[in-house]
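Trainee: Okay, here's the structure, questions in a sec.
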Amino acid sequence: MWTVPVLFWVLGSVWFWDSAQGGTIGVNEDDIVTPGTGDGMVPPGIEDKITTTGATGGLNESTGKAPLVPTQRERGTKPPLEELSTSATSDHDHREHESTTTVKVVTSHSVDKKTSHPNRDNAGDETQTTDKKDGLPVVTLVGIIVGVLLAIGFVGGIFIVVMKKISGRFSP
């Protein structure tokens, strides 16, 4: 009688054995040193097509790694990356991009004296501003979890019916 639950437990746990093994861990990004050329620039890589700055200040004596913050010489001579324009965009597009702003959804609620903090002296016409949060990620996560649980139950139910049918104990 105990063989069927043990069989279900073993077959159900086989699916998790492969994911429990874990993946291989490669070299950390902090340990990779990008060699710099004479002017401190590295040619673009195949994967990013972006020019990156090399390590110009040498290695840090205490850690043996390249510094992450640009030196004072680099800050004074190079403009920030955000201010550089590409050949594909014109000055008009750049100015238009700077003038656009992102609008947050803000709601206002009036605050009554009854609902305000007792130690605070509030006027009756004061408003409280709050940012409205988007609930879509939470709903999506709950939907995925419920869907996975229903799928496991559905597949388990089919498996139980098939096992009963094979053993001869199933009578519709």
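All residue numbers here begin at 1 and follow the chain in the order shown.
The backbone N, Cα and C atoms fix where each Cβ goes, and this holds for glycine too.
Reproduced below are the annotations present in Swiss-Prot:
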| type | residues | note |
| --- | --- | --- |
| MUTAGEN | T34 to A | Eliminates platelet aggregation activity |
| MUTAGEN | S167 to D | Does not significantly increase cell motility; when associated with D-171. Does not significantly decrease cell growth; when associated with A-171 |
| MUTAGEN | S167 to A | 50% decrease of cell growth; when associated with A-171. 50% increase of cell migration; when associated with A-171 |
| MUTAGEN | S171 to D | Does not significantly increase cell motility; when associated with D-171. Does not significantly decrease cell growth; when associated with A-171 |
| MUTAGEN | S171 to A | 50% decrease of cell growth; when associated with A-167. 50% increase of cell migration; when associated with A-167 |
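Please situate the listed features within the shown structure.
Mentor: Neighbour count (other Cβ atoms within 10 Å of the Cβ, all protein chains): 9 for S167 (mutagenesis position). Under the three-state DSSP scheme, S167 (mutagenesis position) falls in the helix class.
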